[in-house]
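J.: Have a look at this one.
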Amino acid sequence: MDPAEAVLQEKALKFMCSMPRSLWLGCSSLADSMPSLRCLYNPGTGALTAFQNSSEREDCNNGEPPRKIIPEKNSLRQTYNSCARLCLNQETVCLASTAMKTENCVAKTKLANGTSSMIVPKQRKLSASYEKEKELCVKYFEQWSESDQVEFVEHLISQMCHYQHGHINSYLKPMLQRDFITALPARGLDHIAENILSYLDAKSLCAAELVCKEWYRVTSDGMLWKKLIERMVRTDSLWRGLAERRGWGQYLFKNKPPDGNAPPNSFYRALYPKIIQDIETIESNWRCGRHSLQRIHCRSETSKGVYCLQYDDQKIVSGLRDNTIKIWDKNTLECKRILTGHTGSVLCLQYDERVIITGSSDSTVRVWDVNTGEMLNTLIHHCEAVLHLRFNNGMMVTCSKDRSIAVWDMASPTDITLRRVLVGHRAAVNVVDFDDKYIVSASGDRTIKVWNTSTCEFVRTLNGHKRGIACLQYRDRLVVSGSSDNTIRLWDIECGACLRVLEGHEELVRCIRFDNKRIVSGAYDGKIKVWDLVAALDPRAPAGTLCLRTLVEHSGRVFRLQFDEFQIVSSSHDDTILIWDFLNDPAAQAEPPRSPSRTYTYISR
């Protein structure tokens, strides 16, 4: 660097150091804007390209001896004005020239056409009075008001070149930054620092720990890894299920005990990548078809076949062809209770924390106490087999082989009244589903009909299947249906458009369920297929990539299935119930543990 520029730069920095912090921001913003107003440094020539329409400049001192800055006897403002004039008026003396004499300020090189010029860095002689004048200038500077100081420094910066602006800007930037995470605990505000960091995701939290010892202490004392895991468990069913199945949920959502006998932050930090590894393993198992399998043999004495089922973590409730409802312990796979009363096959069922409601080929709907197995109510309305039913929030919808749909009001298990009968299908209504907005029904007449839930008025018909429709699920705007034309169709319920046709089953698609990630279907060909729902909703995805895996274990028609993030539970004409576990794959457990490949990038869908 040119010696003269070095001296000027040093002087400017010392002025900055003498300024109060409240002035730095204004000076930094000015320095940021100056490159577009002043000149650019040309590294190829070592020269400064001026953007000013200036003629050949004269020596700043005009050959005169350096002038001394003498304190005014008037007000501080007069002192400021006097010094500013000395520093900024080329006709008197600039601050740089009084501090550092120059012999040649500008050397101008004319080009052939004489229209442009290059300014060569100034060559200066150091003044013997530099230190004295600098101290005097700083003394005046300290006496001025903040607004006068800012104005003076702005004028000073405006006289500098592009390189000096950049250097001053880089000098000021660290001064304008504050480590608030370190500063807050010093003022007794640890909880605020912890709360700020608690919004970080895992990757950012890991990086925050490495900033410094104080950040690591805040992260550790605030138990931020524990809070991150708790946040994921509250908002994501996959994490919630893992907490229950792996047992680490017992360490969450508890205040630190008085004796301090609780897992440290390091326990939760080490737990997080293990959870991510479990999630990756589950996803990989779904895609590759790796699973452990448990089989329940229903051992029906007369007619064999399990037509319907529903499960939770403790039990499986199944409806059988032999007219019974059997309740199984999900852990021991033993039959805990058998409910009898129907005189025909149990074709459909649903239960909640209070009741089990079943529909049968005997044309009745029966209500049972889920805890005692006592029959509480019998509804007689349909004149043929009740093929499907759904209930929720005090409302039940049933459908029948008699081509009708019945809408019921449920005040209590013993007080269920018929509200409305919906007609319009020209064949047996095989399946219904509903939410607060729509009732959706599918029939052997090849159509799906949509009805208004509140008014029970008809809304629209979805056409597309070439044969009767056997199964359906509806959620949000999406309807997924399976048909005896061996296809699965995805529909937008609002506009009635068919979004995708899935082909792959060889016989009637008898049952279908979907969640946010995948569709699982079962068919009369004895196969269960897993489909990528996200890809299926993308019109650019090739049809051949949509089926992730085909599972073949049943020896008869697949009648019903249900699934969650960890498992599929299915029933079949072969009189068995199969539990397909994608979390606890024996082959994967035999392998040595591996590091998760996306330890801090899990995204919930």
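Glycine is treated like the rest: Cβ placed from N, Cα and C.
Here the structure is a predicted model, which means the values were calculated and not measured.
Quick paste from Swiss-Prot:
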DOMAIN    190-228  domain 'F-box'
MUTAGEN   Tyr307 to Ala  Abolished binding to TFE3 and MITF substrates
MUTAGEN   Arg321 to Ala  Abolished binding to TFE3 and MITF substrates
MUTAGEN   Arg510 to Ala  Abolished binding to DEPTOR, TFE3 and MITF substrates
J.: How big is the gap, in Å, between the Cα of Arg321 (mutagenesis position) and that of Tyr307 (mutagenesis position), rounded to a whole number?
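T.: So the Cα of Tyr307 (mutagenesis position) lies 6 Å away from that of Arg321 (mutagenesis position).
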J.: Given a separation of at least six residues and a C-beta threshold under 8 Å, show me what packs close to Arg510 (mutagenesis position) in the same chain.
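T.: In sequence order, Ala470, Cys471, Gly482, Gly522, Ala523, Tyr524, Arg557, Val558, Phe559, Arg560 meet the Cβ cut-off.
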J.: May I have the DSSP-based helix, strand and coil counts for the residues of the domain 'F-box' (190-228)?
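T.: Output for the domain 'F-box' (190-228) reads 30 helix, 0 strand, 9 coil.
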J.: Ten-angstrom check, please: count other Cβ atoms within 10 Å of the Cβ of Tyr307 (mutagenesis position), all chains counted.
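T.: Summing over all protein chains shown, Tyr307 (mutagenesis position) has 22 other Cβ atoms within 10 Å.
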J.: Determine the mean pLDDT over the domain 'F-box' (190-228), rounding to the nearest whole number.
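T.: A mean pLDDT of 92 is what the predicted model shows over the domain 'F-box' (190-228).
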J.: Just counting, how many other CB atoms are there within 10 A of the CB of Arg321 (mutagenesis position)?
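T.: So the number of other Cβ atoms within 10 Å of Arg321 (mutagenesis position) is 21.
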